[in-house]
Amino acid sequence: MPANYTCTRPDGDNTDFRYFIYAVTYTVILVPGLIGNILALWVFYGYMKETKRAVIFMINLAIADLLQVLSLPLRIFYYLNHDWPFGPGLCMFCFYLKYVNMYASIYFLVCISVRRFWFLMYPFRFHDCKQKYDLYISIAGWLIICLACVLFPLLRTSDDTSGNRTKCFVDLPTRNVNLAQSVVMMTIGELIGFVTPLLIVLYCTWKTVLSLQDKYPMAQDLGEKQKALKMILTCAGVFLICFAPYHFSFPLDFLVKSNEIKSCLARRVILIFHSVALCLASLNSCLDPVIYYFSTNEFRRRLSRQDLHDSIQLHAKSFVSNHTASTMTPELC
């Protein structure tokens, strides 16, 4: 096929394939992501007062993942039925929620890595660091991310329909934007939203690895460093597996949708690659609970059989006690 071949419908042959990938991926993610993140919130709530090691950031990361997971049934419906009957408002909100989840996940993964790194490298300086500061950092992060991600739905339109079919998600048409402005926005977004966070996580990983090379480390200190390194490495792994492919394919996909790339073969390859990258970007919703389990001792302890049994009994006794007290209290007229 000639390189300068222009497609009238470059995605026509790949639409069913891409829809199938999305539907299968989101179905696979849905149940593990829902159960895993609900369990994560329950566990973190239980030991929130016991530790200062980034638990507030982990709670916010689990909330971000849970919001994404709760929108998956609507995405699955669309990709199975090839139509969106729920109105443009809900479509744009779910589309917007995808990016909020992604960049909130990136933000809180960075916060977790930096917090563990600081506790490791400067234990006395940050030993008495109060959780309220982590709460303020989390609130500020949510506000910035929610405002910044408004740009994504603003660059799409929900007015286009094909016959009786209403488009949503990846099929939303892109608004006409000047190419120079698009390049500037994408460059700023890539640098702030991915490159800088990735460099921060890689720096924390590198410095933690160097700290393990001390000639005479104390046994307790060595154990703390190994646990911190495990957590930071898993954060870096999520970045590279889930978010790197998307941030590489996103500018290319934008150029395809803006008709700046004319080669039919190149357009089809980019659309398929971007579809796979989108699926990988959603995978973090069920990967994060696995990370908590394998990199956090408290998480494993809390989910152990005995601790789980004791916690359920404690919650049951608390519920019965509160219910009994409320029924014995006379009603006020």
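Note that Cβ sites are derived from N, Cα and C of the backbone, with glycine treated the same way.
Heads up, this one's the original sequence, none of the swaps are in it.
Under its mutagenesis entries, Swiss-Prot includes TYR22 to Ala with the note: Substantially reduced receptor activity. Taking a C-beta cut-off of under 8 Å and a sequence gap of six or more, TYR22 (mutagenesis position) has these contacts in its own chain: ARG75, TYR79, VAL170, SER275, LEU278, CYS279.
There are 24 other Cβ atoms within 10 Å of the Cβ belonging to ARG75 (mutagenesis position). According to Swiss-Prot, the mutagenesis experiment ARG75 to Ala carries the annotation: Substantially reduced receptor activity.
Under DSSP, LYS98 (mutagenesis position) is assigned to a helix (H, G or I) in the three-state scheme. Neighbour list (LYS98 (mutagenesis position), Cβ cut-off 8 Å, at least 6 residues apart, same chain): GLN68, SER71, SER282. Mutagenesis annotation in Swiss-Prot: LYS98 to Ala, described as Substantially reduced receptor activity; the structure shown retains the original residue.
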